[in-house]
Amino acid sequence: MDSSGADLDRIEAQRSMLVSHDQRKDFSHSGGVGTTSPTGDTEPVPKFRTNLKLSDLFALPGEDVEMTPEIFGGMSNGEKECLEKLRSNGTPMERVKSNTGDSILHIAAKWGHLELVKEIIFECPCLLFEQNSSRQTPLHVATHGGHTKVVEALVASVTSALASLSTEESEGLNPHVLKDEDGNTALYYAIEGRYLEMATCLVNADKDAPFLGNNKGISSLYEAVDAGNKFEDLVKAILKTTDDNVDREVRKFNLDSKLQGNKHLAHVALKAKSIGVLDVILDEYPSLMDEQDEDGRTCLSYGASIGYYKGLCNILNRSTKGVYVCDQDGSFPIHSAAKNEHYEIIKEFIKRCPASKYLLNRLGQNILHVAAKNEASLTAYMLMHDKDTKHLGVGQDVDGNTPLHLAVMNWDFDSITCLASRNHEILKLRNKSGLRARDIAESEVKPNYIFHERWTLALLLYAIHSSGFESVKSLTIQSVPLDPKKNRHYVNALLVVAALVATVTFAAGFTIPGGYISDSKKPNLGRATLATNPTLFIFLLFDILAMQSSVATICTLIWAQLGDLALILKSLHVALPLLLFSLLCMPVAFLFGVITAIAHVKWLLVTISIISGGFFLFAIFILGPHVMLQRSHLPPSSGIFLKTFMLTIDISELFVILIKACFGCVACSE
């Protein structure tokens, strides 16, 4: 809106008085910084008089006037009539405040009413610097709300107002560097909200604002780097504030002196996985890739830990010296990759620096130790199958432990097989306590049934048996329940399952496929119609086996109800195999019962047979280990079944992941 000198004089006449220079209110909480004019087009805003006094930028003295609900609602709705009401009532607009300390300009800026903001600025320029109870200026409020046009208008107004004053008078009046109660500037809110156009306007208005940190030690520059590729050009504009001819060390010193809070910009770029921003930072300040963060990690270690392959290669292309720089905990970048199971990064390290595979941490552990210790089974598997790293399996740390020792200590059954089967020498090695991996497993396994411990022990013993290193009589040991009450609940659950199987199979025996001969004129009245059908015979055979096995299970488990621990163990050793057998016979009986009825439909017969066969095998590999690992004696030859079960688990997990992915895609499309 345009105005003349006469209009400004009219507005000045409406004011009761002007405060003097020594009565002004100090609104700055962060020190003054000179401003530069913003670039880019902005909305036209009221022009200030060239002879603007400092007193024009501060509110009238006196107490605040409580904002009425009518004025609050009207300003929130963008109604200019509210200003006229305030004028007609003689209410000083500068003193009208809500219960949260918001001025009328705060409210108009919060809801993005551009024209109302312009008019308020024209009449009350002092409100540009007014802060609410949260120490936020209208510029804070507008940026937080994401109103770019309003922000541009406020920035242009502030720049015009300060330009009309002398340098001495304008010092300390820069709202671009004012911080709210959380220590955030308006620029921080713009970047946090990912408003690129708005952030660019604010950066152009004040080049020092991006370096100010909040109460959490996060600066606007840090937040811009964390925003990723979208803010690449803005980060470049912020960092390109010095002459290229200045020495890099001097530029780095200048950056450190200006940047408040967290200074690990390269780490943040890696976290954001923004290769463009990383290039901007390292091109301008190459030494940042050698710095360590608050956890003592170099850029390479941090990139390896999060698995950012492109960023890590970018750093390695610049320099590989960081590969041999350890963190504060004594680990090298290649150890971070092994710990977090990023095998492709390990390969990249070894490709560029072959000697890095021999690096040891403070515990004397190599990458295979670290992988085994942290249950990174896939990494351990790949390293043991690589001829260049396979020999690391016999390495011993400061305690004499091999990777296999550490895997056993952590009961990592996934790593056991590859570590023990790919290098038989590892089975013979003893640590400084004189213990082999087998000794640790057998001594540390708990007496009560804990699946992953007994599973690990069984796989280790099978690997020893397969290698021929020493004899193994059994893959399991006797388990003793610690709580008889919990064991009784387990027995009761088995009784319920066995009773259900017996009931279902008993009923199925009298509702056979094809029914019975009901015609009195035909021979064999009341006999099965398909009695001579071989598939019906198989149906009846497995149905009877399932029923009889379940009944035998019930009879056996009745003994377990007496509470005698020895009887419980012996009953379970008999009942569990019987129940497993009955559960497997039941689906076979069902399959042949269906085949009897639909044998003439070939395609349906094949489909049902394939589906049933798959789930039958799945049931074997799910229920089998549960029964086998509870037996006091399991011959070593059973180990092949356990290894196959491991493969089944991996396939099942992959199948579940695929199903989730498919349903996720369907959900996204909907």
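Backbone N, Cα and C atoms are what each Cβ position is placed from, and that goes for glycine too.
Annotated features in Swiss-Prot:
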MUTAGEN   Gly73 to Asp  In E46; suppression of acd6-1-conferred phenotypes and increased P.syringae susceptibility
MUTAGEN   Ala186 to Val  In E19; suppression of acd6-1-conferred phenotypes and increased P.syringae susceptibility
MUTAGEN   Gly307 to Glu  In E1; suppression of acd6-1-conferred phenotypes and increased P.syringae susceptibility. Aberrant complex formation leading to reduced subcellular location at the plasma membrane
MUTAGEN   Gly311 to Glu  In E7; suppression of acd6-1-conferred phenotypes and increased P.syringae susceptibility
MUTAGEN   Glu348 to Lys  In E44; suppression of acd6-1-conferred phenotypes and increased P.syringae susceptibility. Aberrant complex formation leading to reduced subcellular location at the plasma membrane
MUTAGEN   Ala498 to Thr  In E27; suppression of acd6-1-conferred phenotypes and increased P.syringae susceptibility
MUTAGEN   Ala508 to Thr  In E35; suppression of acd6-1-conferred phenotypes and increased P.syringae susceptibility
MUTAGEN   Ser550 to Phe  In E14; suppression of acd6-1-conferred phenotypes and increased P.syringae susceptibility
MUTAGEN   Ser638 to Phe  In E25; suppression of acd6-1-conferred phenotypes and increased P.syringae susceptibility
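Sequence features, as recorded in Swiss-Prot, placed on the structure.
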residue: Gly73; record: mutagenesis position; Cβ within 10 Å: 13
residue: Ala186; record: mutagenesis position; Cβ within 10 Å: 31
residue: Gly307; record: mutagenesis position; Cβ within 10 Å: 17
residue: Gly311; record: mutagenesis position; Cβ within 10 Å: 26
residue: Glu348; record: mutagenesis position; Cβ within 10 Å: 19
residue: Ala498; record: mutagenesis position; Cβ within 10 Å: 24
residue: Ala508; record: mutagenesis position; Cβ within 10 Å: 21
residue: Ser550; record: mutagenesis position; Cβ within 10 Å: 27
residue: Ser638; record: mutagenesis position; Cβ within 10 Å: 18
Just the number: how many Å between the Cα atoms of Ala508 (mutagenesis position) and Gly311 (mutagenesis position)? 64
Measuring Cα to Cα, how many angstrom lie between Ser638 (mutagenesis position) and Ser550 (mutagenesis position)? 24
Gly73 (mutagenesis position), DSSP three-state class -> helix
For Gly307 (mutagenesis position), the three-state class that DSSP assigns: coil
Cα within 10 Å of Ala498 (mutagenesis position) is the criterion; apply it to the mutagenesis positions Gly73, Ala186, Gly307, Gly311, Glu348, Ser550 and give the hits in sequence order. Ser550
Helix, strand or coil: which one is Glu348 (mutagenesis position) in, per DSSP? helix
Separation of alpha carbons, Glu348 (mutagenesis position) and Ala186 (mutagenesis position) (Å): 43
DSSP-derived class (H/G/I helix, E/B strand, else coil) of Ala186 (mutagenesis position): helix
Tell me the Cα distance separating Glu348 (mutagenesis position) from Gly307 (mutagenesis position), rounded to the nearest angstrom. 12
Say you check the Cα of Glu348 (mutagenesis position) against those of the mutagenesis positions Gly73, Gly311, Ser550; which is nearest? Gly311
Please report the Cα separation of Gly73 (mutagenesis position) and Gly311 (mutagenesis position) in Å, rounded to an integer. 51
CA pair Gly311 (mutagenesis position) / Ser550 (mutagenesis position), Å rounded to integer, equals 61
